[in-house]
Every structure is written in structure tokens, then in C-alpha cells.
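A short worksheet on the structure shown next.
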Amino acid sequence: MARSLSQSLTATTQKLKGKKNGGKGKNKPSAKIKKTQKEMLYGILNERNIRQIQFGLNKKFSTWYGSAVYFDPETKRLGCSETKGQLSSVSNSQYWLDTLFVCEYCFKYTDDQTRFVGHVASCPFQYRVPGKIKYKSPEYTIRRVKGSKYQLFCQCLCLFTKLYLDNKSMYFKVDHYEFYIVYETGSTKPMGFFSKDLVSYQQNNLACILIFPPYQRRGLGLLLIEFSYKLSQLEGVISGPEVPLSPFGLIGYLKYWSQILCWHLIEGDLAHYDKVTLEDLSIVTGMRVNDVILTLKHLNCIGENNQIYLQSLNSWLKLHGTKRNWFKLKDEYLLIDD
């Protein structure tokens, strides 16, 4: 494939280190310079710089956010300066590149269509996907992929994610993370994923989550969120996602949190309680107290003396049509043995 992430990353970090070492003994860099260095290292941009993604051979869609980490920081060419990446064919455009070709099996990337087609035909992940199966239903399979074992795969996945999550910054310390990737059962094409920090002092059960554009509006986000809480439940911890959430992430979480709270209060363990505390709700749902409070406010179901109005919950359920299908995850398909 045309680009090696490790080469691009090394080129970027070495240039940053060179600038820092070259300034040793001089005045400290200004806040503006520090900001520029941060943008170079994490690829943070205020506007889109790649117009569209060719994802596999037959999927094409626009990017949502810009990212500089695909490019040499000085030439703005794809990869490091010694490669022959092409600038955007659109002159005087905001875009550094018109089309980025991304393998839908392994997320390796190039700006050369011929090389891309050749890679896709022989990509090993087309025939053997990485990771270990942790959930397998007739519809969907979730695999755990360790960043320490599949470093390049996970780095390329994180790079791709930066084009669709505005708060996704880290992409190179993947050995500290596990990635839970969802596939259609029987397929080798990833549809989305969430990552989990292995050394989270806040005991977060999710670092970031993304369903890839071609597979959105299928309920896969709710499936992965529910799975992340199932992992926490098996670990015996009250947990939740890393904050801040992206705007789309917050929408997904509020829907899941609303469903789980409604179920426990209307049909579940707390249905016959005259009074419940925030701690009760936290224990039975696995949600953090702050997330419980946020969701109850979102449901607009808190009345005088902090009473919970069940009619408000039933109204929400009627509006969203979720009462007949409370959960997407089925325990009988879990394969969690470690």
C-alpha cells in the first residue's frame, strides 16, 4: 500500500523535536507556536482538507472533519516528504486532497487508485479478520482487537476515525487500547467500532465510538454501547464513556440511557418500588449517577419533590417506539471468557 503510518508519524514527530531542540536556551515558544505544534502532532484542523473518501471499491462519501496527520506537515502531500503524494487537483481549493482511497478491510490508504485496486484484491484482512470473537449473533459479530497486537491496523483505523469525529485526537498510542469492531456475521467488512482505554483511571468503558457512514441508522451504535456496559457489568464496575462526547455520541448515549432507565422503572427491577434513589438507578443500570441525572432531565420526568413521573417515560417510549424491543444485545450470543 502506498503509505506507512509509522513513517508519516516519525517524520512529523522528528520535525517537532528538531524545532524544540533547536530552540534550547532561547525564549520559550509563544502560545501560538505551541498551538501550531499541537495541531501538527494531533492533526487538528478547523476545516475539511480531504474532499471525499473512496471506501473499498464501491463506496464513496464526503469527510466531515479535517485532519493533517495523513500529510507531510511542510508540503501538505500525502505521507512523508520523500513519497510522491499528490496535491488536490482542484486549484485554489481548501482541500489538500480530492479523494483518499481507504481499504474497507484494513484501513490502509493511498492517493493512487491503481495501487489501491491492487491492494484491495490481495488484502489479507479480506479473508481473515483480526481479533477474537466476543459476541456472535445471526446478524452481527463483535471482535476484540488488541492495539498492542495489531498496531498498524488500529493506527490506520484511528486515522480514518479522525475524519468523522471532531474530538478524536490520539491515534498513535494504540497499544494502550482495545478495539471492539462490529461486522455483519459472515462478512469481513468492519461496520463500526468502539475503543477502550486499558489504563483508564476513571474506569471509562469507552474512549470513542464510530459507526462508519455507509452503515449508520441501523442501530449499531446502540448495540456497541450496550456491549460496553455489558463488559463493565461483568467486571463489576459502574462505568460510562470518556467525556466529552461528540455531538452524535451524546445523541446515541441519551437514547440508550433513556431506554435502559425506562425499562428498569416501568418493567424491570424497580417497577414496583414506591421510591427509588439515584444510587438505586445507578446500581441496576450500571450508569454513573451523573449520567442518570442527565438522562432524567432529558426525559423531562422529574417533578416536585424529585418525583419521577412514569407518564413522561411512557410518552417517551411511545414517541420513540422502543418498548417492544428494549435491548439489541442477546446474552446467549456473548462469548466473553477472559
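Just so it is clear, glycine is given a Cβ too, placed from its N, Cα and C backbone atoms.
Annotated domain 'MYST-type HAT' per Swiss-Prot: 45-338, in sequence order.
Long-range Cβ neighbours of Cys106 (mutagenesis position) (same chain, at least 6 residues apart, Cβ-Cβ under 8 Å): Cys123, Pro124, Phe125, Phe153, Cys156. Looking at Swiss-Prot, the entry for mutagenesis of Cys106 to Leu says: Loss of function.
For the mutagenesis experiment Lys168 to Ala, Gln or Arg, the note given by Swiss-Prot reads: Abolishes catalytic activity.
What Swiss-Prot lists as acetyl-CoA binding site is Ile209, Leu210, Ile211, Gln216, Arg217, Arg218, Gly219, Leu220, Gly221, Leu222, Ser246, Lys323, and the listing cites similarity to another entry. Taken residue by residue with DSSP, Ile209 (acetyl-CoA binding site) is part of a strand.
In the three-state DSSP reading, Glu242 (active site, proton donor/acceptor) counts as coil. Per Swiss-Prot, the feature active site, proton donor/acceptor maps to Glu242; the stated evidence is similarity to another entry.
For the binding-site residues Gly219, Gly221, counting C-beta atoms within 10 A of each C-beta gives the highest total at Gly221. The distance from the Cα of Ile209 (acetyl-CoA binding site) to the Cα of Glu242 (active site, proton donor/acceptor) comes to 10 Å.
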